[in-house]
Amino acid sequence: MSLIEDILQTSSTVTLLGTVLFLLVLYLRSSGSSSEEQGKEPPGPRPLPLLGNMLQLDLKKPYCTLCELSKKYGSIFTVHFGPKKVVVLAGYKTVKQALVNQAEDFGDRDITPVFYDFNQGHGILFANGDSWKEMRRFALTNLRDFGMGKKGSEEKILEEIPYLIEVFEKHEGKAFDTTQSVLYAVSNIISAIVYGSRFEYTDPLFTGMADRAKESIHLTGSASIQMYNMFPWLGPWINNLTRLKKNIADMKMEVIELVRGLKETLNPHMCRGFVDSFLVRKQTLEESGHMDSFYHDDNLVFSVGNLFSAGTDTTGTTLRWGLLLMTKYPHIQDQVQEEISRVIGSRQTLVEDRKNLPYTDAVIHETQRLANIVPMSVPHTTSRDVTFQGYFIKKGTSVIPLLTSVLQDDSEWESPNTFNPSHFLDEQGGFVKRDAFMAFSAGRRVCLGEGLARMELFLFFTSLLQRFRFSPPPGVTEDDLDLTPLLGFTLNPSPHQLCAVSRV
């Protein structure tokens, strides 16, 4: 299907032409007032009126185009997504300087049209200002209280592992697609933390929420939604936007129903999860006369939606990449399983075992680096006028920290384009942290759930490798396994099947 067919359901030539002409006039008028008198802007390819650099961008994998442009224009450059000016930051040193050393300058979120459709400015991921600060602070505090990065989360993951293993065992070594089972296992961890309980993998409410969250993240990265972000007036003709909005509406109704059930059984002295804690805080503020606080229903619903979506797709996708890479490179799988057998034996792996499994830890980190699942991060904006590396960037300018250029920076990684666990090992085989490992981004917008994600990846990965030998389906060789990502907002493995043969 062509991009135009993907975007347009119907068209009114007169309406579209009139709108294009109107926007062209606005563009020409606005382009006359540049910031040249304030300072030199980052270089970049010359944009066309209205279209910007669209003809130079591959909207199906824009991160690849941006990496190529960085070779020509340097580590900071300007590109126009349609009429919208965007500054791209490339390479470890530049991204770190912006996100870490000048965190306040580059710390705001760019609320694109589709992100606004998601949250209307509420919640944790796609918000700015005092509301975002309060919601993020509250989320961090309470997620720690309910186990993020601590013993509580470990117990929840250890409870979930047997359910996932049971699903794998039911296939009896025959080829199957790991997508849904891994998605549901990971989704249950955040469900237990947010709602206070896990769901059965056959629960239609749960599977619907998990499947819709994954589909929505995939659609967000589609070429048609990127076109919508550039030209919001195209919205009525974009199929994927219609599907996204339906998913968002369904998600909101499902969260409202789950919250209603929790509210009916709420015990302020025994909070079961994030939702309970939020409801108690909201009730306390209202009883003290604070009726205009940030603790309102919209912030609750969208914060829960953010935590559920962000806490499932990225971790589940990374785990699936790990299993695929183990199947693709059996000699590396051999070394992981030898280390697990030698150090752990047949007992359950625990988080405290990580320090004694340096090779396995290196493999997990290298999986995250090479999988590069959020290549363009989530866009930022400048919170004020900024002078950065000699260039002037106006307040409110969209900024893309190109994470793929950090995770594959050839000045930081010895073999950036190959799967090489030695990137995280010293000469004695000990684990080595690498500063350029920014799989969770950095600065004010660093991933809220980094600690939880690291724990999930370690415990799920080691438990599965301890229990199963992963191999290609009959008739398929390791060389046949395709590592080309399925394009979307996150980079998923292409559709594939694996065989999980019991080692027990």
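Residue 1 is the first one shown; counting continues down the chain.
In case you wondered, yes, glycine gets a Cβ from its N, Cα and C as well.
Just so you know, the substitutions we noted aren't modelled in this structure.
Marked as heme binding site by Swiss-Prot on the basis of similarity to another entry: C447. In this structure, C447 (heme binding site) belongs to neither helix nor strand by DSSP; it is coil. The Cβ neighbour count for C447 (heme binding site), using a 10 Å radius over every protein chain in view, is 19.
The natural variant E37 to G is recorded by Swiss-Prot, whose note states: In allele CYP2K1v2.
A C-beta separation below 8 Å, combined with a sequence spacing of at least six in one chain, links V79 (variant position) to G44, P45, G52, N53, L57, L66, L69, V86, V88. Recorded in Swiss-Prot as a natural variant, V79 to F carries the remark: In allele CYP2K1v2.
What Swiss-Prot notes for the natural variant I256 to T is this: In allele CYP2K1v2. There are 14 other Cβ atoms within 10 Å of the Cβ belonging to I256 (variant position).
The DSSP secondary structure for I256 (variant position) is helix. Spacing of C447 (heme binding site) relative to I256 (variant position) is 25 Å (Cα to Cα, whole number).
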